[in-house]
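One structure below.
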Amino acid sequence: MRSLYLIVFIVISLVKASKSDDGFCSAPSIVESDEKTNPIYWKATNPTLSPSHLQDLPGFTRSVYKRDHALITPESHVYSPLPDWTNTLGAYLITPATGSHFVMYLAKMKEMSSSGLPPQDIERLIFVVEGAVTLTNTSSSSKKLTVDSYAYLPPNFHHSLDCVESATLVVFERRYEYLGSHTTELIVGSTDKQPLLETPGEVFELRKLLPMSVAYDFNIHTMDFQPGEFLNVKEVHYNQHGLLLLEGQGIYRLGDNWYPVQAGDVIWMAPFVPQWYAALGKTRSRYLLYKDVNRNPL
């Protein structure tokens, strides 16, 4: 009889342990419990810096830099005051030092902050990841940009970005490559207002934030993947890429390397590096992608 009581006690204890968060049968969820209550792109600005089992390794980082690509993860971002901006910290993530012809950086605007102007002949695109800013141009007209909004500023276009509280922007800049008499224009928009474009042979959802006319020498894409979806084409091309993963997680192939990636990660892709992505987890993956277009590579 005592043996029977002992067996029953052990079984009940195991069942309770398996149902508790501390039980040996439990496993952490890959989905945050408050995921649905947080604003869009929250995870990109509040990333998981390292898995719990690696928190005792102070020197651990997922960041990698190679000749033809780089993975720059949030624990590696180094912020300092942005030149010509007020009350703003920036982290330069991709620059010509890597071989790129463009710059990509994060700008963390604090209370009562404002932007500076880029150098002469430099075009700029800003995308709001967190908070809100006000864009003002030379005619004193202003537009409020909130999360998921963006603005393209042509070269030598006088403007100011002002922030009353706080905001996080991802900024792309490059020296404009003039083509005949073609000129670009100020563009203000939001991702949800852009149409879905056809992607023959692919399953992801594609939006382009800039016009596809020859005046524009780069474009910014958003690409959405549901869990389990992946690129069909294993891309190898002359275009350069700068990428910010806004949502989700997955595996990115760069060359012969396969990297686990998550929201908040930045990737630099040089020309002709083999590249491929597959979405994992339980939520949508969305990334923001820079791509040079409409110019002869010669």
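Including glycine, each Cβ sits where the backbone N, Cα and C put it.
What Swiss-Prot says about this one:
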type    : residues                       : note
BINDING : Glu235, His237, His241, Gln275 : Mn(2+) binding site
BINDING : Glu235, Gln275, Tyr287, Lys291 : substrate binding site
DOMAIN  : 222-288                        : domain 'Cupin type-2'
MUTAGEN : His221 to Ala                  : Decreased activity
MUTAGEN : Glu235 to Gln                  : No effect on manganese binding, but loss of activity
MUTAGEN : Glu235 to Ala                  : Loss of manganese binding and loss of activity
MUTAGEN : His237 to Ala                  : Loss of activity
MUTAGEN : His241 to Ala                  : Loss of activity
MUTAGEN : Tyr252 to Phe                  : No effect on the affinity for the substrate, but decreased activity
MUTAGEN : Gln275 to Ala                  : Loss of activity
MUTAGEN : Lys291 to Arg                  : Increased affinity for the substrate, but decreased activity
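This view paints the features noted in Swiss-Prot onto the structure.
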| residue | record | DSSP (3 states) |
| --- | --- | --- |
| His221 | mutagenesis position | strand |
| Glu235 | mutagenesis position | strand |
| His241 | mutagenesis position | strand |
| Tyr252 | mutagenesis position | strand |
| Gln275 | mutagenesis position | strand |
| Tyr287 | substrate binding site | strand |
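Between the listed recorded positions, namely Tyr252, Tyr287, the fewest other CB atoms within 10 angstroms of a CB are found at Tyr252. Within 8 Å of the Cβ centroid of the substrate site, not counting the listed residues Glu235, Gln275, Tyr287, Lys291, the chain contributes Met223, His241, Leu243, Met269, Tyr277, Leu289.
For His237 (mutagenesis position), the Cβ neighbour count at a 10 Å cut-off comes to 15, with all displayed protein chains included.
Look at the Cβ of each of the mutagenesis positions His221, His241 and count the other Cβ atoms within 10 Å; the largest number goes with His241. Restricting the recorded positions His221, His241, Tyr252, Tyr287 to those with a CA within 10 Å of the CA of Glu235 (mutagenesis position) leaves an empty set. Of the candidate mutagenesis positions, His221, His241, Tyr252, Gln275, the one lying closest to Tyr287 (substrate binding site) when CA atoms are compared is His221. Ranked by Cα separation from His237 (mutagenesis position), the mutagenesis positions His221, Tyr252, Lys291 are led by Lys291.
Across the fold, the C-alpha of His221 (mutagenesis position) and the C-alpha of Lys291 (mutagenesis position) stand 8 Å from each other. Listed in sequence order, Phe218, Asn219, Ile220, His221, Asn239, Gln240, His241 are the same-chain residues at least 6 apart in sequence whose CB falls under 8 Å from the CB of Lys291 (mutagenesis position). Cα of Tyr252 (mutagenesis position) to Cα of Gln275 (mutagenesis position): a span of 7 Å.
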